[in-house]
Amino acid sequence: MDLQIALFSLIPVILVFILLLKPKYKNLPPGPHPWPLIGNLPILFTNTEVPLHITLANMARTHGPIMILWLGTQPTVMASTAEAAMEILKTHDRIFSARHIRMSFRLKHHIKYSLVWSDCTDYWKLLRKIVRTEIFSPKMLQAQSHVREQKVAELIDFLRSKEGQVVKISQFVFGTLLNILGNVVFSKDVFVYGDETDKGGIQNLIREMLMIGAEPNVAEFYPSLEELDLQGLKKKCDERFIRVMKMWEGTVKERKANRNEESKDMLDVLLANDFNDAQINALFLETFGPGSETSSATIEWVIAELIKSPKEMAKVRKELNEVVGTSTIKESDLPQLPYLQACIKEAMRLHPAAPFLLPRRAAETCEVMGYTIPKNSQVLVNAYAIGRDPKSWKDPSTFWPERFLESDVDFHGAHYQFIPFGSGRRTCVGMPLATRTIPLIVGSLVHNYDFGLPGGNRPEDLKMNEMLSLTLAIDPSLCVVPKARA
């Protein structure tokens with residue numbers, strides 16, 4: 001059901017809830033004046049020409065580093081500067097470590113055992129410890145480096161069959177990431193090169209789930225309507241989750257029946273810790289979903305920025321030639337490629353894959369920068385606005401990788417002007433894998449191929465429009481014509 005129809009058909013019911021749930025707090029953060037019944041929804045969803053993340057960044061310039069928006073009956077607090085982010089992610093990290101869960105993702109099979117969406121329970125702490133110390137530990141990642149190198153080599157080889165043709169870069173990068181993750185999870189590929197449609201495959205199902213989760217949901221604004229699922233979004237998401245689970249159901253059963261003590265992928269670790277099927281399914285889904293989509297979006301942005309900036313592309317290739325020569329890039333080469341790493345950081349700064357990070361929730365009422373943040377408010381950190389804040393960055397809209405060579409700013413969570421992976425106890429647990437995989441793929445692509453644009457378009461003509469779904473994607477998707485480099 002269309003969101004607008006759902007809203008207007010329920011105005012009488014909504015009015016009752018509005019009257020019962022009028023804000024009781026004083027000294028709230030500044031923000032645009034809310035309309036009766038619908039709060040600030042018109043500001044956010046009526047201007048379709050400007051993406052939401054840009055609208056909110058512009059609003060922060062008016063209302064300040066901490067502002068409040070009313071989405072229907074629900075307060076959402078937005079932090080839009082490095083100082084405000086530090087208050088949320090460090091000073092009050094315990095209070096804001098709770099999660100605001102998207103309604104579409106509140107699946108009965110999933111939330112109880114979720115690493116991404118559950119609150120900081122004892123189970124969550126145990127799961128996070130296992131992931132950090134056994135699955136994404138330096139030792140485990142090092143042991144699997146040859147697998148990632150092999151999967152990237154398969155991408156490079158496949159692109160030779162597409163030489164001279166128009167290629168949507170995200171399609172095959174996403175598939176490569178799925179295969180890397182498939183081998184992390186249960187030592188199997190899940191994507192087949194040459195299957196252009198992937199109909200019913202994991203790639204399409206994962207992307208469909210993420211798109212459904214990103215759709216505006218009337219129940220987000222009026223939670224009392226959640227059980228009605230008026231738009232059918234939770235049902236659609238649940239159906240796809242069940243279909244995805246069936247894809248690895250046989251693998252899990254086979255592994256249980258034939259345990260190999262020498263094998264050490266994610267499935268082995270979970271079985272060794274006596275995880276049940278529901279726990280395994282929840283972690284598998286979160287590994288394949290956010291892990292593949294955010295890295296794919298980042299890689300696409302880096303390639304686009306380098307195509308549009310020939311001088312920077314030439315510097316990356318010069319560095320690769322000096323370090324790698326005619327050899328294949330290995331993960332062990334990555335620490336010796338600072339300019340490549342700087343280009344990736346710069347693309348992350350300009351186009352963070354998760355521009356609001358993942359939504360948090362105020363576990364209790366507290367005070368931030370002199371303002372009252374009500375209990376159960378959704379709390380967002382606008383990493384996009386922070387990455388383009390002129391108070392933190394010189395020429396913030398310019399792609400200038402050298403800025404990261406001239407400073408010690410990194411993305412590990414201690415520098416709040418640059419937090420693409422978040423910070424605090426909710427820092428992305430997949431960061432150690434992403435920071436190996438992304439430069440390996442980007443470096444391999446630009447080292448092996450020149451990328452022309454369809455129709456003979458020039459680099460300066462490349463459109464860099466942004467589209468916000470659950471991730472920040474380039475719009476339209478980057479299409480290139482690969483040509484093998486001599």
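The backbone N, Cα and C atoms fix where each Cβ goes, glycine too.
Those substitutions? Not in this structure, it's all original residues.
Feature annotations, courtesy of Swiss-Prot:
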type: BINDING; residues: Cys428; note: heme binding site
type: MUTAGEN; residues: Pro290 to Ala or Gly; note: No effect on catalytic activity
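Pro290 (mutagenesis position) sits 10 Å from the residue listed as 'heme binding site', taking the CA atoms of both as reference points.
Around the Cβ of the residue listed as 'heme binding site', a 10 Å sphere holds 22 further Cβ atoms from the protein chains shown. In this view, Pro290 (mutagenesis position) is surrounded by 20 other Cβ atoms within 10 Å of its Cβ, with every protein chain counted.
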